[in-house]
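Remarks on the structure that follows.
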Amino acid sequence: MFIVVVTIFENYTQWYSSLLTIFSLTIKRKLKTIRSMQDSTSKCTCTEHHMGGTICCCCRSDAEENEQLTSVILSRKPPPQEQCRGNLLVFINPNSGTGKSLETFANTVGPKLDKSLIRYEVVVTTGPNHARNVLMTKADLGKFNGVLILSGDGLVFEALNGILCREDAFRIFPTLPIGIVPSGSGNGLLCSVLSKYGTKMNEKSVMERALEIATSPTAKAESVALYSVKTDNQSYASFLSIGWGLMADIDIDSEKWRKSLGHHRFTVMGFIRSCNLRSYKGRLTYRPYKPKGFHPSSNVFSVYEKTTQQRIDDSKVKTNGSVSDSEEETMETKFQNWTLPDSDETLAVGSSDLEETVVIEDNFVNIYAVTLSHIAADGPFAPSAKLEDNRIHLSYILWKDIGTRVNIAKYLLAIEHETHLDLPFVKHVEVSSMKLEVISEGSHVVLDGEVVDTKTIEVASTKNHISVFSSTA
């Protein structure tokens with residue numbers, strides 16, 4: 001008996017040591033980056049004079065700092081209307097990421113927009129669904145050239161689903177481009193867009209390029225595919241990811257370290273979850289992707305050449321200068337039909353074509369489906385994904401296939417090097433629709449980085465798209 005106990009202990013110590021070795025260099029490197037960032041900002045210059053106000057960012061509490069920054073931002077003088085090159089609706093989440101979004105706007109984004117003669121209306125969000133409610137009810141969206149978001153993917157998700165509640169949602173989606181300045185822990189949409197144009201995937205390069213595009217009068221936008229999502233009690237528009245199991249838990253359970261570690265929180269929690277690995281019983285159903293003649297194409301346009309309303313008007317006008325009744329009816333009913341795939345080429349899970357449907361009921365370690373290449377700056381999760389393409393890149397890991405916990409650690413670290421899909425225990429397939437049914441409790445269902453309260457989630461590709469700031473002329 002003693003020998004058995006000793007053997008078990010030695011095996012446990014061996015795999016724990018292996019996990020620690022695998023993660024140690026990565027964690028040390030990321031924590032070194034955090035310390036260097038903290039050191040670079042620790043010396044107080046006390047005051048910065050900007051936009052008619054004085055900003056001190058290190059000698060008072062976060063609440064006092066946010067209050068003063070908000071006051072300075074809202075009291076700015078916009079460029080004269082006759083000189084204006086464009087107009088943006090700006091949403092700032094003061095609590096996203098490490099909590100520096102207000103400072104970023106006051107000291108960097110605002111001055112650059114002023115210099116470019118771009119006017120802006122600022123909304124500083126005060127809590128969940130603030131941006132959603134603004135975009136759901138705002139009557140003058142048409143006057144803006146675009147929306148600029150200082151936060152992470154979560155606020156983009158909230159904004160899109162606010163627009164989804166409007167009667168003119170499917171006119172607004174492609175004609176109101178969204179710009180992003182990374183201020184949250186997760187910036188998958190931005191990284192996916194920038195990587196297409198060769199931006200290096202590190203924090204400094206992503207921020208610099210995002211700032212350049214967001215504040216440039218020659219900014220261009222292009223199409224990003226939109227997906228239909230249905231849960232137990234609500235429907236959503238989605239653009240990025242659906243997760244359940246390991247990676248969803250890492251994302252949500254590390255939220256408590258958001259301000260102290262930033263996006264490095266994922267690495268630390270990844271180590272913890274690899275040591276304390278869980279399995280989850282669920283049923284996964286999916287339809288393999290078949291294009292069937294549908295070839296998505298990207299619509300690239302200048303952000304400031306026209307307002308949103310002008311782009312909407314252009315989309316209505318046909319060669320004879322009128323809009324057909326059938327077209328208007330189609331646009332009005334798209335909102336009602338959003339719970340179904342808006343495509344003749346794809347079918348919802350559970351349709352009559354059962355021979356093409358795959359069903360897996362088992363114990364899962366991880367289910368993660370993405371529609372874009374990146375979920376963060378570390379490396380592409382789905383290297384073959386394209387912005388405008390309407391296929392879903394589904395990957396999953398079964399408990400019976402993983403072997404040891406060390407393999408999970410290798411999987412998480414392999415994402416950064418684009419080799420995770422080559423691991424033998426990782427299954428991946430391109431699908432047009434999928435359905436997840438949660439059988440056992442214990443994990444979060446995460447949609448575009450946000451927790452959704454549901455035991456069933458259905459996702460389907462559509463022909464709809466949004467537009468996102470992507471480049472400069």
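Indices start at 1 and increase along the chain as displayed.
Positions of Cβ are set from backbone N, Cα and C atoms, glycine also.
The active site, proton donor/acceptor annotation in Swiss-Prot covers D153 and is backed by similarity to another entry. According to Swiss-Prot, the ATP binding site annotation covers 93-95, 125-129, E158, 184-186, R258, R265, 448-450. The substrate binding site feature in Swiss-Prot is assigned to S151, G152, D153, G154, D251; the stated evidence is similarity to another entry. Under the heading domain 'DAGKc', Swiss-Prot lists 83-233, citing sequence analysis as support. For the mutagenesis result V268 to Q, the note given in Swiss-Prot is Disrupts location in axons. Loss of neurotransmission.
Under 8 Å, Cβ to Cβ, and six or more positions away along its own chain, D153 (active site, proton donor/acceptor) finds G184, G186, N187, G188, L189, L240, D448, G449. Around G154 (substrate binding site), the same-chain residues at least 6 positions away in sequence with a Cβ under 8 Å from its Cβ are S96, G184, G186, D448, G449, E450. Put simply, N93 is the one of the recorded positions N93, T125, P128, R258, V268 whose Cα lies nearest to the Cα of S151 (substrate binding site). Cβ contacts within 10 Å of S151 (substrate binding site), excluding its own Cβ and spanning all protein chains shown: 26.
Max Cα-Cα distance over the annotated substrate binders (S151, G152, D153, G154, D251) is 16 Å. For T125 (ATP binding site), the same-chain residues that are 6 or more apart in sequence and have a Cβ closer than 8 Å to its Cβ are F91, I92, N93, P94, A131, S151, L155. Here the C-alpha separation of G152 (substrate binding site) and P128 (ATP binding site) works out to 13 Å.
Residues near D251 (substrate binding site) in space but far in sequence (CB under 8 A, at least 6 apart, same chain), listed by position: G186, G243, F266, H444, V446, G449. Ranked by how many other Cβ atoms sit within 10 Å of their Cβ, the binding-site residues P128, G449 place P128 at the bottom. When averaged over the domain 'DAGKc' (83-233), pLDDT in the model lands at 94.
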